[in-house]
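Q: The feature active site, proton donor is assigned by Swiss-Prot to H108, with experimental evidence given as support. Swiss-Prot lists G11, S12, N13, Q170, T171, Q172, E173 with the feature N(1)-(5-phospho-beta-D-ribosyl)glycinamide binding site, giving experimental evidence as the kind of evidence. Feature annotation from Swiss-Prot assigns (6R)-10-formyltetrahydrofolate binding site to R64, M89, R90, I91, L92, N106, T140, D141, E142, L143, D144. Quoted from Swiss-Prot, the note on the mutagenesis of N106 to A, D, G or S is: Reduces activity about 2000-fold. What Swiss-Prot notes for the published mutagenesis of H121 to Q is this: Increases Km for 5'-phosphoribosylglycinamide 4-fold. Swiss-Prot lists S135 to A or L among its mutagenesis entries, and the accompanying note reads: Reduces activity about 1000-fold. Where Swiss-Prot documents H137 to F or Q as a mutagenesis experiment, the accompanying text is: No effect.
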Amino acid sequence: MNIVVLISGNGSNLQAIIDACKTNKIKGTVRAVFSNKADAFGLERARQAGIATHTLIASAFDSREAYDRELIHEIDMYAPDVVVLAGFMRILSPAFVSHYAGRLLNIHPSLLPKYPGLHTHRQALENGDEEHGTSVHFVTDELDGGPVILQAKVPVFAGDSEDDITARVQTQEHAIYPLVISWFADGRLKMHENAAWLDGQRLPPQGYAADE
């Protein structure tokens, strides 16, 4: 299975995916990594793993649609079976989402539908939440609103900082994102009727781990 990963920053989830491919936990190969930031450390992670890297800077394009058209063109040179967003900090155009419908995954640092968008850890702290977490979902036109596949929960303790919660959530992200990608690679996971399906069973709104 051909995997293309899109990043904007450190690329810790990218590293987890690369490692899972190396150990055959994911039966696939990361063919290319794209970033909208030339200084994203994730590009160096990719280069160290011998993976092709590409940088597309938004300021070189006159619209989001033009950017996404070029991004589609370059991604499709790698014939991806799945496109994985791993901290890609751009809102994608409807044309991009439609082009990769059913094979476009994202990870979001909250227990969706709670806290779509930015600053999720801060919101969890400010609201006094006792648990927080992360969600892997299919991407649709609704921002962070596509069908949830799998969630992982973490506790929030008194005295926690944003950094504490970030570290706790990222540990879970590095476990569940490769797992979901492996389900996709094995043909177990699909999007159908705007819902996530695993092994032929429609998953509930909060995904596989909803009742855990």
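Glycine is no exception: its Cβ is also placed from the backbone N, Cα and C atoms.
At each noted position, the model has the original residue.
Neighbours and distances for these, please.
A: In three-state terms derived from DSSP, H108 (active site, proton donor) belongs to an extended strand segment.
All protein chains considered, the CB of S12 (N(1)-(5-phospho-beta-D-ribosyl)glycinamide binding site) has 17 other CB atoms within 10 Å.
In this structure, L92 ((6R)-10-formyltetrahydrofolate binding site) belongs to neither helix nor strand by DSSP; it is coil.
Annotation for N106 (mutagenesis position): same-chain Cβ neighbours under 8 Å, separated by at least 6 residues, are L85, F88, V136, H137, F138, V139, D144, G146.
Note: H121 (mutagenesis position) has non-local neighbours P109, H132, E162, I165, T166, V169, i.e. same-chain residues 6+ apart with C-beta under 8 A of its own C-beta. Secondary structure at H121 (mutagenesis position), as computed by DSSP, is helix.
In the structure as shown, the Cβ atom of S135 (mutagenesis position) sits within 10 Å of 27 other Cβ atoms.
The secondary structure of H137 (mutagenesis position), as reduced to three states from DSSP, is extended strand. The Cβ neighbour count for H137 (mutagenesis position), using a 10 Å radius over every protein chain in view, is 25.
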Q: Looking at Cβ-Cβ distances, which residues of the chain lie under 8 angstroms from N13 (N(1)-(5-phospho-beta-D-ribosyl)glycinamide binding site) while being 6 or more apart from it?
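A: Expected: A86, G87, I107, Q170, E173, H174, Y177.
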Q: Cα distance, H108 (active site, proton donor) to E142 ((6R)-10-formyltetrahydrofolate binding site), nearest Å?
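A: Roughly 13 Å, rounded to the nearest whole number.
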Q: Among the recorded positions R64, L92, H108, T171, which ones place their C-alpha within 10 angstroms of the C-alpha of S135 (mutagenesis position)?
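A: Hits: H108.
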Q: Any idea which of the binding-site residues E142, D144, E173 has the thinnest Cβ neighbourhood at 10 Å?
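A: Candidates: the binding-site residues E142, D144, E173. Fewest Cβ atoms within 10 Å: E142.
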